Amino acid sequence: MSDNLLNGANGASTVSQFQEKVKDLGVSLHDFTAYYPSSLDTVSASLRPISDPSSDGAFKKIKTEGLGGSVFGSSIAGVTNTPARLCSLERPESERLNSRRRHRTTFTQEQLQELDAAFQKSHYPDIYVREELARITKLNEARIQVWFQNRRAKHRKHEKQLNKAINPPHSFLSNPANTLMRQGMYPAALNRDGFWYQSYQRPMPYPTASPSYSNSFTNPIANFGHSITSFQADDEFYQKSLALRMTTTPSAATAATSLANINYQQTQPSEASTNPPSI
């Protein structure tokens, strides 16, 4: 009888202590809008009686093992059973794989014709054109914008392939500009390379110049002016090349001939003075 009275007194004291602890906890958390316990240990510590754990009390049945089936118990085991996770686990595997795939729009032939006609007019349609296409094709405007982006990328790829087919990569010697640099501007080299001059049916003779020399230096361009005007070239390229050859090559010959004439005139008086005429 005395043991029962002692157990009842211990239970009453435990309840009173728990009520005081809850009251103190409510006062301390009065200024906070929300309180989230960090772990299950904090919650279990707030609900565990202060008395000896071996004693029989009113809260003896509150144990950590009893929470194994709850959300807190599953979080202790390392598995977080959130509602989204539970729903995903309940769905079959085929539905989960389909949800991960991108949604592809299948266009009809009439829709593709309308979109291609608009693309031929403008590769970058404005908002009004897209709205009109959405009304005609019964498509979403975002789908139309994505279709134009893919169509522009396909068009650029097609242009690159076409340019590679028209202009294949050549070597250094097969490049026309490099061939022109290699062959120079002399007629012998021009006659050996028939690639550039297949369109000309008659040969292009080199102009012969016969300048008149005098005692003074003369301008080589003036000496060859008559031959340049009489020569009828079929292309501006030949005129420039001939003018370049005539201004560079004959100038040295003209200067050498003029110097030879001057030296010849200077030697004639000396010979006349050394050999007096016989009477």
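Each Cβ is built from the backbone N, Cα and C atoms, and glycine gets one as well.
Record note (Swiss-Prot) on the mutagenesis of VAL146 to Glu: In e270; axon outgrowth, pioneering and pathfinding defects; mechanosensory defects. Taking a C-beta cut-off of under 8 angstroms and a sequence separation of 6 or more, VAL146 (mutagenesis position) has no same-chain neighbours. Look at VAL146 (mutagenesis position): DSSP puts it in a helix.
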